[in-house]
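Structure record follows, encoded as structure tokens.
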Amino acid sequence: MGIPADNLQSRAKASFDTRVSAAELALARGVVPSLANGEELLYRNPDPENGDPSFIVSFTKGLPHDDNGAIIDPDDFLAFVRAINSGDEKEIADLTLGPARDPDTGLPIWRSDLANSLELEVRGWENSSAGLTFDLEGPDAQSIAMPPAPVLTSPELIAEIAELYLMALGREIEFSEFDSPKNAEYIQFAIDQLNGLEWFNTPAMLGDPPAEIRRRRGEVTVGNLFRGILPGSEVGPYLSQYIIVGSKQIGSATGGNKTLVSPNAADEFDGEIAYGSITISQRVRIATPGRDFMTDLKVFLDVQDAADFRGFESYEPGARLIRTIRDLATWVHFDALYEAYLNACLILLANRVPFDPNIPFQQEDKLDNQDVFVNFGDAHVLSLVTEVATRALKAVRYQKFNIHRRLRPEATGGLISVNKIAAEKGESVFPEVDLAVEELEDILEKAEISNRKQNIADGDPDPDPSFLLPQAFAEGSPFHPSYGSGHAVVAGACVTILKAFFDSNFQIDQVFEVDKDEDKLVKSSFKGTLTVAGELNKLADNIAIGRNMAGVHYFSDQFESILLGEQVAIGILEEQSLTYGENFFFNLPKFDGTTIQI
């Protein structure tokens, strides 16, 4: 028996009205203006022949640069800005990309023997027009904003770049061994250097911008070194449980799980996650220890000129659970967008972590005669945790390309290195970083030793001094501006969905860490309490800071982008709530420590 036509029309009208209501809700949120920090205009110099470089703190990667790392022609950058703001494919295709080409071979003419010997091609800017795209759910990409990025001469920027150099110098340190005697010299050096900087040793002042106040970090200790500041990130082991543990497998009720656990593991399923009837491992490929990139000025300049070194990193045989700073940097090099959060969701579901008690149909089936799946169940959260990712990416792409256009840390390291070498000759090429060079003197000396060792290993028996920021990736940063971070905005959005669905206050009964010697999990000596929300927040910080550890993002990129992603996810949850017939709310603990109901 069919459904009467009148009922179908009524349903169609109700469906239309629901969509209109969602659109009206999105419109009612309003638009938050996006403001840059003013440096693009401050360092604009249309006449480079007078000796002042142009756009030195803007993202110019891909355009031709001079021997100091400044763009040769400011008009190239202005054309770049016009093209990305228009989104016109032809305008983008007509931009100057990379160096001059050899008239005979047609290949780019690189500065370094390495790039020329590999016959490298150029790489293009990544999705520069994505922020111009419209979406059909959640906040419009251009309706939410990030605050202005820290300026080049600020105490915050000096602290950020100091932290990145220190992370780079400690890439072989194990997360579980920060307090080990064997690492004491490096760890104490890092702590002392950071605590000696104004950003860490001076409290926020009345009248400071709110965004700066919320990013402000106090005294650095062994317990919070290189950690995030989201609620839970400073509690327990450095690594979130959800990036190292596994889950119960199918057949676990009859002992089927045991076949997947290594004989020497402390258990928690040995880092193996049930993905349906197959398993996926939390283990990561082992990047060659001590192998850093872009430590030579000519190679660095080639990368700024668009040399495509992707794929030229090297690895040890096998894989292991994340153990070192370099391991985490490797994890975030090739992760599949929402991988960490889908994995976390699979772990939470397989281990029967309860949903938020406010979500419908949480009683025993014998009481409400229903189980959850399409709505408020496994299928719902598995779909939604991935669905928010590209919406968040569009929002951050708009901030990256169309608003802030912040230079990557590798380029800041270039300014510092060039100026440090000039200072030793009594000169100053980029006086804007004179203070940074002075305050980072001890860190830069260690960086020079590390870079010299790397450059000798790369075949230069007598390398020139280099104070560049060592990169974990052969290609350096991705081909888009630094502020904000794609990894961080996705982290913020996906973790927000997970916290909305699962019982955030649920306590984790056993805490694990990765063994310092063997590829296995061991029970942690931590005696405090970890919660689902805290470990999900820590997961977001781990992934976002992993990009900092690789040398491709700053702390402010990571922190502000997580908050941006949260806004996207909240908007989607609000709009989708209009589609449900059940009367309920999501209870969401936000990244600022407050709790809201959706």
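FYI, residue positions are counted from 1 along the chain as it appears here.
Using N, Cα and C of the backbone, Cβ positions are placed for all residues, glycine too.
Taken from Swiss-Prot, the feature Ca(2+) binding site applies to Phe361, Gln363, Asp365, Asp368, Gln370, supported by a large-scale study or a structure entry. Counting every protein chain shown, 11 other Cβ atoms lie within 10 Å of the Cβ of Asp368 (Ca(2+) binding site). When secondary structure is read from DSSP and collapsed to three states, Asp368 (Ca(2+) binding site) falls in the helix class.
The vanadate binding site annotation in Swiss-Prot covers Lys400, Arg408, Ser485, Gly486, His487, Arg547, His553 and is backed by similarity to another entry. In this structure, Arg547 (vanadate binding site) is part of a helix by DSSP.
In Swiss-Prot, a published mutagenesis experiment is listed as His480 to Ala, annotated Shows 4% of wild-type activity. Here His480 (mutagenesis position) comes close to Phe59, Trp125, Glu126, Asn127, Ser128, Arg397, Lys400, Phe401, Gly486: these same-chain residues lie at least six apart in sequence, with C-beta atoms under 8 angstroms from its C-beta. In the three-state DSSP assignment, the secondary structure recorded for His480 (mutagenesis position) is coil.
Per Swiss-Prot, the feature active site maps to His480 (among others).
In the three-state DSSP scheme, His487 (vanadate binding site) falls into the helix class. Annotation source Swiss-Prot lists active site at His487 (among others).
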Near-site residues: vanadate, ref Lys400, Arg408, Ser485, Gly486, His487, Arg547, His553, CB cutoff 8 A to centroid: Ser477, Pro478, Ser482, Gly484, Ala488, Val552, Asp557, Gln558, Ser561
Nonlocal residues around Arg547 (vanadate binding site), in sequence order (Cβ under 8 Å, 6 or more apart): Ala329, Val332, Ser485, His487, Ala488, His553, Asp557, Gln558
Binding-site residues compared (Lys400, Arg408, His487) - the one with the fewest other Cβ atoms within 10 Å: Arg408
Spatial neighbours of Gln370 (Ca(2+) binding site) that are distant in sequence (at least 6 apart) but have CB under 8 A: Phe361
Cβ-Cβ neighbours of Ser485 (vanadate binding site) (radius 10 Å): 31
